[in-house]
Amino acid sequence: MEAENAGSYSLQQAQAFYTFPFQQLMAEAPNMAVVNEQQMPEEVPAPAPAQEPVQEAPKGRKRKPRTTEPKQPVEPKKPVESKKSGKSAKSKEKQEKITDTFKVKRKVDRFNGVSEAELLTKTLPDILTFNLDIVIIGINPGLMAAYKGHHYPGPGNHFWKCLFMSGLSEVQLNHMDDHTLPGKYGIGFTNMVERTTPGSKDLSSKEFREGGRILVQKLQKYQPRIAVFNGKCIYEIFSKEVFGVKVKNLEFGLQPHKIPDTETLCYVMPSSSARCAQFPRAQDKVHYYIKLKDLRDQLKGIERNMDVQEVQYTFDLQLAQEDAKKMAVKEEKYDPGYEAAYGGAYGENPCSSEPCGFSSNGLIESVELRGESAFSGIPNGQWMTQSFTDQIPSFSNHCGTQEQEEESHA
């Protein structure tokens with residue numbers, strides 16, 4: 001009983017403590033839970049998103065999709081300063097200085113301090129007299145000719161070499177001897193244009209026309225036997241200005257036209273300049289100098305040497321170069337054991353006074369006297385075929401044989 005009273009007392013205290021009627025709360029609590037459970041809707045599963053069809057990647061080279069957005073300008077990267085940048089800048093400066101100095105061509109003083117402008121004001125005097133056989137005609141003086149004051153002074157010019165090789169001069173001459181040629185060999189010099197230029201391309205057509213007219217007057221005055229044009233270019237210009245004929249397929253040698261109002265023949269030969277590409281060497285041009293000499297002798301009535309036969313001359317630059325390589329023979333080195341192996345067959349002949357002694361120092365004679373073979377006399381026990389001199393009959397068997405024969409005849 002006491003326990004029940006105690007429990008009821010505690011319940012009454014609890015009800016008195018809460019302002020809200022406790023019994024009403026306890027009675028409505030389960031109903032509220034049910035209402036809450038009924039108001040909560042059941043969770044509906046979310047629909048699955050529709051899957052897009054997977055597109056197969058195209059075969060071949062992959063390309064980036066084009067973007068319609070404008071590209072932003074890329075700012076230039078600023079060079080990163082480092083310790084090496086200072087060194088590279090210095091090296092570039094040094095390299096520029098070196099290359100600048102090497103680019104400047106070294107000027108060669110060809111005229112011993114004389115300027116080119118001063119040489120252009122100079123002219124080269126003609127070397128002409130009456131009764132000349134040949135007059136050599138050039139285009140115009142060059143710088144070296146104007147500086148030297150002589151004709152064809154260039155070290156590479158082939159004129160003076162060809163003059164000697166063809167027989168037109170008896171000795172080898174040079175540009176310093178040009179003034180002696182009229183008296184000794186009947187050869188004179190002149191030019192089509194008097195003005196000095198570095199090259200013939202610096203001349204105008206008006207100068208060529210005027211020069212051709214003056215040249216005809218000179219040739220009509222002195223009337224040499226042959227007017228020799230040193231190069232095709234000179235005669236082509238001369239023929240066009242004087243004869244009014246433009247020559248096609250011009251060939252070297254004697255030409256059909258003569259100088260107007262004279263008996264002077266026109267002869268064309270290759271340019272004596274070393275820059276002549278068709279005939280780069282002096283020996284390639286000598287043929288036309290030889291033909292010039294024959295023409296001069298024919299006009300002067302000099303009989304031709306019948307011992308010399310004329311052959312047809314043809315020249316091919318490529319074949320000439322190939323033949324030059326084939327003809328080049330290297331010298332054999334001296335072999336000290338060569339003569340010993342042949343028993344001194346090619347050594348000095350003891351009969352120095354004899355014009356020809358084919359005996360091999362008495363080797364064959366001694367072998368024949370002893371009845372031995374020639375092969376047993378080979379030194380050092382080396383076997384070698386018999387020398388070709390052994391098969392030639394000896395004209396003098398020994399140095400004293402001729403003296404003995406003379407004594408016996410006496």
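Glycine residues also receive a Cβ, built from the backbone N, Cα and C atoms like all the rest.
Record features, source Swiss-Prot:
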MUTAGEN   N140 to A  Loss of DNA glycosylase activity but still able to bind DNA
MUTAGEN   N191 to A  Reduced DNA glycosylase activity on G/T and G/U mispairs
MUTAGEN   T197 to A  Reduced DNA glycosylase activity on G/T mispairs
MUTAGEN   E310 to Q  Restores the DNA-binding ability of the sumoylated form
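Cβ neighbour density within 10 Å is lowest for T197 among the mutagenesis positions N140, N191, T197.
Separation of the C-alpha atoms of T197 (mutagenesis position) and N140 (mutagenesis position): 7 Å, rounded to the nearest whole number. Look at N140 (mutagenesis position): DSSP puts it in coil.
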